[in-house]
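Here's the structure, in structure tokens; my notes come after.
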Amino acid sequence: MHIDNIENLSDREFDYIVVGGGSAGAAVAARLSEDPAVSVALVEAGPDDRGVPEVLQLDRWMELLESGYDWDYPIEPQENGNSFMRHARAKVMGGCSSHNSCIAFWAPREDLDEWEAKYGATGWNAEAAWPLYKRLETNEDAGPDAPHHGDSGPVHLMNVPPKDPTGVALLDACEQAGIPRAKFNTGTTVVNGANFFQINRRADGTRSSSSVSYIHPIVEQENFTLLTGLRARQLVFDADRRCTGVDIVDSAFGHTHRLTARNEVVLSTGAIDTPKLLMLSGIGPAAHLAEHGIEVLVDSPGVGEHLQDHPEGVVQFEAKQPMVAESTQWWEIGIFTPTEDGLDRPDLMMHYGSVPFDMNTLRHGYPTTENGFSLTPNVTHARSRGTVRLRSRDFRDKPMVDPRYFTDPEGHDMRVMVAGIRKAREIAAQPAMAEWTGRELSPGVEAQTDEELQDYIRKTHNTVYHPVGTVRMGAVEDEMSPLDPELRVKGVTGLRVADASVMPEHVTVNPNITVMMIGERCADLIRSARAGETTTADAELSAALA
């Protein structure tokens, strides 16, 4: 059932409580509720997405930025980046899967294998994770030629039809620039290739968000309770450091209510809000908690550390001909290419948008247009690391988000971005784009040297809105990994995390489908633990009766 007024909830005790109805949280809650013997509550601060066309209709996604469905987090002043930038975080059921452009990728094998081999995240290699991608999807490409794809999962993946003539010309131009057409999500990592994306969208234009895919079908299920408009204030622990529930605040009157979990709580509020809630609950760097007068439950120095993102630049062009008036989601093509030899994954990705993108350029005086296109190079494995910190002990205050863009000592991130600007220009200048590429609006042909391009990037870069890694999983003995490989918060019991914050290293691609996969994996881990406890209890009972 769905409850948007906590006063109408009489029974406030559940077997499992999932805090955050986003990309992973919805998957966790739905999978746990498949067992009719357990009760599951899913708590979301934002509203229900059902009946909200600007959320459900994928081609309207850009309307949601800086809207009432966006937490809209400013970032701290950047020493080497764009301090005006804001991090869009969705405030609605489905989380960022209800707020994004639904670009759908399986993470490359190399990324997942590295999680295990380099960071000690046992059980997260590609061999273990890829069956979860298959389980969650109904993929248009599934069939005898692609047996790795799923055909019965809740999340619908489709191929963007090549209807945009500028996009088709752009892919021809990529080939002329040495970047061939390549199919995505085949199981082979595309190091150098371009094509129209796969997206998680249904045939009628509805986004296949985690809410649409996992929650809409089960809202009326007897053992499932959806609670919206309720913001988590603090996690609750008993004297043995077991997480027994969560204190939530209703948006109407600001009253605090307590929900109790008999078994486990799963925290799934994203790479910015998950470390915030842990720290408000006494789990985090001890010195930082003490600064804010918060009693330390667990000194966990890795909470809020290791913030990673995909920083993004933009090259904008006027179009010589009218651009498309309709699109699946306006950013339909991806381009991958390496900037140096010998890489097993591309260090540069670009998105092609059939729209202008002047969010960060107009304020600096760069010209704009209403008929143009954009190429947005981004750094797939940025080496800069940032932090998320508390602004105060007040749960209502936005956290301090400091991505520290372009601060890696080797200068890798800026080097790749400059190379990306140059590659975007090279592609747009190919003969195949002669009928489309007009004046370069930004950075403009005047910017040619590395120093000029670096100055442009620092002023105008954006984010692909992919923050990860702030509560990473890792080896049990690694004190900078707040989670063990089973997503359990170290130092307490009864608490797991499932969202983008758990990634020990960023993935090369758009991460949203991987975040859903993390939700699937978390549910499996919980069910396995429950099955083990049941088996042990049965054995103990049998021994007692013998």
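Cβ coordinates are placed from backbone N, Cα and C, and glycine is handled just like the others.
DSSP gives His466 (active site, proton acceptor) a coil state; it is part of no helix or strand. Residues annotated as active site, proton acceptor in Swiss-Prot: His466.
Counting only same-chain residues at least 6 apart in sequence, those with a Cβ under 8 Å from the Cβ of Ser98 (FAD binding site) are Asp49, Val55, Tyr69, Ala90, Val92, Arg207, Ser209, Ser210, Ser211. The FAD binding site annotation in Swiss-Prot covers 23-24, Glu44, Trp71, 90-92, 96-103, Ala232, Tyr465, Ala500, 510-512.
Mutagenesis annotation in Swiss-Prot: Glu312 to Ala, described as Abolishes enzymatic activity; the structure shown retains the original residue. Every protein chain considered, the tally of other Cβ atoms within 10 Å of the Cβ of Glu312 (mutagenesis position) stands at 24.
The DSSP secondary structure for Glu312 (mutagenesis position) is strand. Swiss-Prot lists Glu312 to Asp among its mutagenesis entries, and the accompanying note reads: Reduces catalytic efficiency 230-fold.
Annotation of the published mutagenesis Glu312 to Gln in Swiss-Prot: Reduces affinity for choline 500-fold; the original residue is retained in the structure shown.
Under the heading of mutagenesis, Swiss-Prot lists Val464 to Ala and annotates it as follows: Results in a 2-fold decrease in the limiting rate constant for flavin reduction. Has no effect on substrate binding. Around Val464 (mutagenesis position), a 10 Å sphere centred on its CB holds 20 further CB atoms from the protein chains shown.
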DSSP-derived class (H/G/I helix, E/B strand, else coil) of Ala232 (FAD binding site): strand
Rounded Cα separation (Å) that holds between Ala232 (FAD binding site) and Glu312 (mutagenesis position): 31
Rounded Cα-Cα span from Val464 (mutagenesis position) to Asn510 (FAD binding site), Å: 8
Cβ atoms near Trp71 (FAD binding site) (within 10 Å, other residues, all chains): 18
Nearest-integer angstrom distance between the alpha carbons (Cα) of Ser101 (FAD binding site) and His466 (active site, proton acceptor): 12
DSSP three-state assignment (helix, strand or coil) for Ser23 (FAD binding site): helix
Residue among the binding-site residues Val92, Ala232 whose Cβ has the most other Cβ atoms within 10 Å: Val92
Residue among recorded positions Ser23, Trp71, Glu312 with Cα closest to the Cα of Val464 (mutagenesis position): Glu312
